[in-house]
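So the structure is just underneath, and the comments pick up after that.
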Amino acid sequence: MATEHNVQLVPGSQKIPKGVVSPRSAAEGPALTRRRSKKESWHPGSQKASSGDQSSSQGSEASGSSKHPPRTKVGQEEPSSAPARPASHRHSHRHRSDPQQDAAQRTYGPLLNRMFGKDRELGPEELEELQAAFEEFDTDQDGYIGYRELGDCMRTLGYMPTEMELLEVSQHVKMRMGGFVDFEEFVELISPKLREETAHMLGVRELRIAFREFDKDRDGRITVAELRQAAPALLGEPLEGTELDEMLREMDLNGDGTIDFDEFVMMLSTG
């Protein structure tokens, strides 16, 4: 009879035949396989592919940026695509002299300067205005005002002197006039400023006065004969016949051979 042998399996003593995978090795196998597959995803070939994808995505971003240009920061000027204009265009709107206006200024300019310009004498109304302003600041009524009151007195007359102008006037009064001025000295100080202020403020009344200096017969028109007659006294020199004819032709807007007051005013206007 065959003898039965009781075989006891001792843990760890059993040998595993070749070709048979133990449960532990089987568990490790997939883990090794997973690590291997992860390493394969880091293969240089895959890096090249990913870099190619990045380059393609960067290219798409670059193409998209060309469609949508970057915004300009606040305070930064946008580049102008329009071509720069030549420098000559900057001065294309300069004021061009008008022959008619030049002729009028040449004819009537000396008269107006003598009557209403910087070299004219003050009229009675202007002297009365200065007298009233002087008396307002002569508080003790002794006929003098101090240099400290000159600035306020000038402002009362409508002038706005600068600090430098006030300093010059004050120094002049203190050093040469003892710090006080009487009315005559006050007029000497103020009249140049007054003439300068009104030299370019000719009203209708002043223009009519100048017009009557030429219009001797008071018919409201200036003829060639009247222009020739008034020229030596008003302009300081006689005018030749051809020069008179040319001047009258340039200033005679309606072509009637004479200059009326409207034409006189229009030719003297500096528009």
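The backbone N, Cα and C atoms fix where each Cβ goes, glycine too.
For the published mutagenesis Ser37 to Ala, Swiss-Prot gives the following note: Decreased phosphorylation.
The mutagenesis experiment Ser46 to Ala is recorded by Swiss-Prot, whose note states: No effect on phosphorylation.
In the predicted model, residues of the domain 'EF-hand 1' (125-160) average a pLDDT of 86. Look at Swiss-Prot and you will find 125-160 tagged as domain 'EF-hand 1'.
Listed in Swiss-Prot as a mutagenesis experiment, Glu149 to Gln is described as follows: Loss of calcium binding; when associated with Q-226 and Q-263. Taking the Cβ of Glu149 (mutagenesis position) as reference, residues of its chain lying under 8 Å away and at least six apart in sequence are, in sequence order, Phe137. Secondary structure from DSSP puts Glu149 (mutagenesis position) in a helix.
Under the heading domain 'EF-hand 2', Swiss-Prot lists 179-196.
Taken from Swiss-Prot, the feature domain 'EF-hand 3' applies to 202-237, supported by sequence analysis.
Annotation note: Asp219 (Ca(2+) 2 binding site) sits in a coil segment as assigned by DSSP. Annotation source Swiss-Prot lists Ca(2+) 2 binding site at Asp215, Asp217, Asp219, Arg221, Glu226, citing sequence analysis.
Mutagenesis annotation in Swiss-Prot: Thr223 to Ala, described as No effect on phosphorylation; the structure shown retains the original residue. Sequence-distant neighbours of Thr223 (mutagenesis position) (same chain, six or more apart, CB under 8 Å from its CB) are Gly257, Thr258, listed in sequence order.
DSSP assigns Glu226 (mutagenesis position) to a helix. In Swiss-Prot, a mutagenesis experiment is listed as Glu226 to Gln, annotated with the note Loss of calcium binding; when associated with Q-149 and Q-263.
Taken residue by residue with DSSP, Glu263 (mutagenesis position) is part of a helix. For the mutagenesis of Glu263 to Gln, Swiss-Prot gives this note: Loss of calcium binding; when associated with Q-149 and Q-226. The structure shown keeps the original residue.
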List the other residues in this chain whose Cβ sits within 8 Å of the Cβ centroid of the Ca(2+) 2 site residues Asp215, Asp217, Asp219, Arg221, Glu226, in sequence order.
Phe214, Lys216, Arg218, Gly220, Ile222, Thr223, Thr258
Asp215 (Ca(2+) 2 binding site) has how many other Cβ neighbours within 10 Å of its own Cβ?
22
If I take the Cα of Glu226 (mutagenesis position) as reference, which of the binding-site residues Asp215, Asp217, Asp219 has the closest Cα?
Asp215
